[in-house]
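A.B. asks: The structure that follows is given in the form of structure tokens.
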Amino acid sequence: MALLRGVFVVAAKRTPFGAYGGLLKDFTATDLSEFAAKAALSAGKVSPETVDSVIMGNVLQSSSDAIYLARHVGLRVGIPKETPALTINRLCGSGFQSIVNGCQEICVKEAEVVLCGGTESMSQAPYCVRNVRFGTKLGSDIKLEDSLWVSLTDQHVQLPMAMTAENLAVKHKISREECDKYALQSQQRWKAANDAGYFNDEMAPIEVKTKKGKQTMQVDEHARPQTTLEQLQKLPPVFKKDGTVTAGNASGVADGAGAVIIASEDAVKKHNFTPLARIVGYFVSGCDPSIMGIGPVPAISGALKKAGLSLKDMDLVEVNEAFAPQYLAVERSLDLDISKTNVNGGAIALGHPLGGSGSRITAHLVHELRRRGGKYAVGSACIGGGQGIAVIIQSTA
């Protein structure tokens, strides 16, 4: 076994994902985490007093209270003030990383029950002004910086994230047509799963205000199930002439959060929790920043090797859909079985709120694996700057 102790998922919930500037735009990342965490505590019948640690992933730190995020989430959901909290940032892998950190705390017996999660409000990413605190003269031309837009460029290699995906398209000979067809598949799979109610077990509905008054939001807002291939083919490439990445085949800018509660085997017995899945293992790897999207390849390979398993053992595989060519490069490199990979659509359809996606993917795999009667699943994400992260779970159903 890859972990030193048995670690189990006892609850896994996520909010619906809101479109950029959509129904969730007025909720901070802290608010969104609170919704997910409350739902997870309730679903797992976990008393806040039993939680030993709170670990939340968040990337953009977009709200004024963001530096307190994990701490505020813990206090808001009733976890005792004596219980410590930690906010972490491994970019797009932050939701997964919260679970990794939680496993580590449990394995070294620093904690028995950990509230993990990831969250992002990309709609609330502020405009900011740099280098004006000192020496700014009267009448200076103040330049506003879009913190969301600039964050999507890796300054170390001077490449926007989309261009790292274009690099993979060239390297793996991936065509624009293949990218659009994959994007359409993501939308169609999301629609089929949503219509069938496959997201119900993971979803934590939110009450939102609209022009028509208050309503309950329980469906991902970003998805465009009516999309056609013809519409996708008409969209212009965003970053490169004759490129492959368009607004239609890239992950959606979104708002949302997820929460995953993990517990040691001892805690499961002591508190009579119902284990939904076991955390089998995890792996984090670095890769070339100019093709950061290939990160899931070494991450999945490393996690499988540590666990003594193979891709053939996996009943479900999730690779976060940052960009269609990025996903397709991973699919080709690992020779993934498309019948069990991203089976209910992914971030191209429902959006990618940076810190929230790892928690969303984990929650989905936990419930989908049980629904299908499968045994093993692996979830993964590429990470800006050139990294990959993967977590393997085993159903306990």
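Glycine is treated like the rest: Cβ placed from N, Cα and C.
When I checked Swiss-Prot for this same protein, it listed these features:
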- CYS92 to Ser: Decreased acyl-CoA hydrolase activity; when associated with A-382 (MUTAGEN)
- CYS92 to Ala: Decreased acyl-CoA hydrolase activity (MUTAGEN)
- CYS92: active site, acyl-thioester intermediate (ACT_SITE)
- ARG224, THR227, SER251: CoA binding site (BINDING)
- CYS382 to Ser: Decreased acyl-CoA hydrolase activity; when associated with S-92 (MUTAGEN)
- CYS382: active site, proton donor/acceptor (ACT_SITE)
A.B. asks: Using Cα-Cα distances with a 10 Å cut-off, which of the recorded positions ARG224, THR227, SER251, CYS382 are near CYS92 (mutagenesis position)?
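C.D. replies: Cα within 10 Å of CYS92 (mutagenesis position): CYS382.
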A.B. asks: Taking only same-chain residues 6+ apart in sequence, whose CB is under 8 Å from that of CYS382 (mutagenesis position), what do you get?
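C.D. replies: Spatial neighbours, sequence-distant, of CYS382 (mutagenesis position): CYS92, MET292, GLY293, ILE294, GLY295, PRO296, ASN320, ALA322, GLN326, VAL330, GLY388.
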A.B. asks: Of all the binding-site residues given, THR227, SER251, which has the fewest Cβ neighbours within 10 Å once its own Cβ is left out?
C.D. replies: THR227
A.B. asks: Have a look around ARG224 (CoA binding site) and count the other CB atoms within 10 A of its CB, chains all included.
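C.D. replies: Neighbour count, Cβ to Cβ under the 10 Å cut-off: 17.
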A.B. asks: Taking the residues ARG224, THR227, SER251, which the record names as binding CoA, find the longest CA to CA distance and state it in Å to the nearest whole number.
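C.D. replies: It comes out at 15 Å between the most distant Cα atoms.
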A.B. asks: Excluding ARG224, THR227, SER251 themselves, which residues in that chain have a Cβ inside 8 Å of the centre of the Cβ atoms defining the CoA site?
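C.D. replies: These residues sit around the CoA site: ALA183, SER186, GLN187, HIS222, ALA223, GLY248, GLY252, ILE348, ALA349.
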A.B. asks: Which of the three DSSP states, helix, strand or coil, fits CYS92 (mutagenesis position)?
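C.D. replies: DSSP call for CYS92 (mutagenesis position): helix.
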A.B. asks: Near the Cβ of CYS92 (mutagenesis position), how many other Cβ atoms are there if near means within 10 Å?
C.D. replies: 33
